[in-house]
Amino acid sequence: MYCAKLILLLGCFWISSSASDPADPLLVDLPNGKLRGRDNGNYYSYESLPYAEPPVGDLRFEAPQPYKQQWTDTFDATQPPVLCMQWDQFIQGDDKLAGNEDCLTVSVYKPKNSSRNSFPVVAQIHGGAFMFGGASQNGHENFMREGNLILVKISYRLGPLGFVSTGDADLSGNFGLKDQRLALLWIKQNIASFGGEPENILVIGHSAGGGSVHLQVLREDFSKLAKAAISFSGNALDPWVVQQGGRGRAFELGRIVGCGQASDSVTLKKCLKSKPASEIVSAVRNFLVFAYVPFTPFGPVVESPDAPEAFISQHPVDIIKSGKFAQVPWAVTYTTEDGGYNAALLLEKQASSGRELIVDLNDRWFDWAPYLLFYRDSMTTIKDMDDYSRKLRQEYLGDRRFSVESYWDLQRLFTDVLFKNSTEISLDLHRKHGKSPVYAFVYDNPANTGIGQGLAKRTDINFGTVHGDDYFLIFENIVREPQLRSDEEIISRNFLKMLNDFVLSENGTLAFGTCVFQDNVGSSKLQLLSITRNGCENLELESFP
């Protein structure tokens, strides 16, 4: 049904070669009317363009509806996108509420480049654990300096507003993923009006954005929306992406906000629709065991097969094994110390005791580990959960205690369980069951400051190459210093050329600098590109290092 609807919508393309006025490039004509953007020196921006009706009132907890309003006046596209309502880990203090429920927009950034009439397109899905973040969380000055690509940033519903689910057809969940998909359809239909090439669209994302990109790829009709995709440090098999236990969390959410009498999904949904969005989102604090743990209490789920417009109704592993996913070139990545998110927060010194949280793990490991590493709802019994916790501790720390001195072993555990292992599994499954090229790289080149220092609130620890150290060379982020080192400047330009060449490649070839990625499909071994400050190297492996 969803696929049929997509084909119908794609059949109604509204593409006009004269949609942008050559005499006034800030003025763009869309089916909804005219809009005016901003001149930023070396690029134009057209921000906060609605692609869906506001998901409020009766449209809360429903699949997004295409935006149909007509503008009688010229739409002001100079306003930066608002955050979707969220409980933001990176806001200091107890009140972490931010954003607005009416937030479903895309923002378009077009180079000033008189040497070409049209541009390939990169669509970005932001990260933030499916709980926070936004289209404006990453900058785009590095990206736009090359002048070769149009960038489109997507906003989508987050946290309980985007992902609460009772596991049945009545409150199916995955609303944020459905938002992303409708935004991709909007881009396909409208980007030509901005000078974009609808036949050359690359979709990328980092962390939860990377997991989102992979989930989009796992829909067969994604091939009608994009030409290729890259998932940076996040994929559909990461244990924090698609989780179990959603129904219990949905009814617990209802109890917290005053829907305690709801005994079925229909009643719960009706009650939740009547509550202020701020109350629903603020209830996230009740699902956190300590600090911002677990970092994804609400995220993607496997929907009931009878759910209307279900996004996925099988586990990603089963979808990949079936071969019924989009056959487009896809790359998946990780960094050598990706687990710095969220392990680094355990090194923050507590105001009350003056000691680091990591010390408390010695007494709380069996309580906290299932939430830190996302196996609380996947284990059948408490004994299974405790046995796994014990196994992990023994494997990575042996008989040593948790301390600042043993932090790197804990961070290695986080990297393996939350990122690296599932990246290898995804790659292995795709090479066995896919037809289009599938690539992978590992990045090892620590930033001077990054997300590790931000979470730990200290600069005396070496965290290695943590979550985002590669992606933030493409899109600036406040967790690191804006000035790039000379080696990072080279890598940044190589990344941008990699994106440009990938989206234009007719056979799905991917290259970085002097290295051409090796395709994993049909390969007897894993093909992994290693990227460091000294260059790049193709590795052929039995398993990831």
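Yeah, the Cβs are placed from backbone N, Cα and C, and that goes for glycine too.
Note that this is a predicted model, so its numbers are computed, not measured.
Here's what Swiss-Prot has on this protein:
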- Ser207: active site, acyl-ester intermediate (ACT_SITE)
- His467: active site, charge relay system (ACT_SITE)
- Ala4 to Thr: In strain: JR-341 (VARIANT)
- Leu26 to Met: In strain: GB-4, JR-126 and JR-460 (VARIANT)
- Leu83 to Thr: In strain: JR-198 and JR-460 (VARIANT)
- Ala326 to Ser: In strain: GB-329 and JR-32 (VARIANT)
- Gln327 to Lys: In strain: GB-336, JR-126 and JR-460 (VARIANT)
- Tyr334 to Cys: In strain: JR-106 (VARIANT)
- Arg533 to Gln: In strain: JR-50 (VARIANT)
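For Leu83 (variant position), the count of additional Cβ atoms within 10 Å of its Cβ stands at 20 [all protein chains shown]. Ranking the recorded positions Leu26, Leu83, Tyr334, His467, Arg533 by Cα distance from Gln327 (variant position) puts Tyr334 first. Among the recorded positions Leu26, Leu83, Ser207, Ala326, Arg533, the residue whose Cα lies closest in space to that of the residue listed as 'active site, charge relay system' is Ser207. Among the recorded positions listed (Leu26, Leu83, Ser207, Ala326, Arg533), Ser207 has its Cα nearest to the Cα of Tyr334 (variant position). Look at Leu26 (variant position): DSSP puts it in a strand. Secondary structure at Tyr334 (variant position), as computed by DSSP, is strand. Most buried of the recorded positions His467, Arg533, judged by other Cβ atoms within 10 Å, is His467. Shown in sequence order, Gly127, Gly128, Ala129, Phe232, Ser233, Gly234, Tyr341, His467, Gly468 are the residues of the chain, 6+ apart in sequence, with a C-beta less than 8 angstroms from the C-beta of Ser207 (active site, acyl-ester intermediate).
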